[in-house]
Amino acid sequence: AVCVSLLGAANIPPQHLNLYQFKEMIRYTIPCEKTWGEYADYGCYCGAGGSGRPIDALDRCCYVHDNCYGDAEKKHKCNPKTQSYSYKLTKRTIICYGAAGTCGRIVCDCDRTTALCFGNSEYIEGHKNIDTARFCQ
């Protein structure tokens, strides 16, 4: 099945452009019946914060993404949540543009890797909105 998403740029707050771009990548890679928001509070790492061990492959995608953003901040002095970048969604993959080592390219590669990981990982309904105090220590 092919999902078609009509995305308008008029309502994008500039300070959150990267999050919009990441959301668009996720929409491109996940199954049609899912929404990007279903990934925002999943497991121990998908969403704000994170602790403990990832509970499955999908949660591991978010764990790796958190660490990738952490490296971008610490090693490269980037701000991943506001950093915009150039990319293309084409032929079932995502292409990041920009010179290697630039903040835009580093953050794009973090988001690209995670979005593709989401597309290749099973979504387990029981891992949405879990009790993180109990399962993520």
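Cβ coordinates come from backbone N, Cα and C, glycine included.
Although substitutions are noted, the structure shown does not include any of them.
Among the mutagenesis experiments that Swiss-Prot reports, Tyr28 to Cys is described with the note: Alterations of folding pathway and structure. Under its mutagenesis annotations, Swiss-Prot gives Cys32 to Ser the following note: Alterations of folding pathway and structure. Swiss-Prot lists Tyr45, Gly47, Gly49, Asp66 with the feature Ca(2+) binding site. The active site annotation in Swiss-Prot covers His65, Asp111. Quoting Swiss-Prot on the mutagenesis of Leu89 to Cys: Alterations of folding pathway and structure.
Here the features listed in Swiss-Prot are painted onto the structure.
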| residue | record | DSSP (3 states) |
| --- | --- | --- |
| Tyr28 | mutagenesis position | helix |
| Tyr45 | Ca(2+) binding site | coil |
| His65 | active site | helix |
| Leu89 | mutagenesis position | strand |
| Asp111 | active site | helix |
Across all chains shown, how many C-beta atoms besides its own are within 10 angstroms of the C-beta of Leu89 (mutagenesis position)?
16
Let me make sure I understand the structure: which of the recorded positions listed (Tyr28, Tyr45) has the fewest other Cβ atoms within 10 A of its Cβ?
Tyr28
Considering only the recorded positions Tyr28, Gly49, Asp66, Asp111, which fall within 10 Å of Leu89 (mutagenesis position) when distances are taken between Cα atoms?
Tyr28
Quick one: which residues besides Tyr45, Gly47, Gly49, Asp66 have a Cβ within 8 Å of the Ca(2+) site's Cβ centroid, in sequence order?
Cys44, Cys46, Ala48, Gly50, Cys62, Tyr63
Recorded positions clustered about Asp111 (active site) [Cα within 10 Å; pool: Tyr28, Cys32, Tyr45, Gly47, Gly49]:
none
Comparing the Cα of Gly47 (Ca(2+) binding site) with the Cα atoms of the recorded positions Tyr28, Cys32, His65, the shortest distance belongs to His65
By the count of other Cβ atoms within 10 Å, pick out the sparsest of the binding-site residues Gly47, Gly49.
Gly49
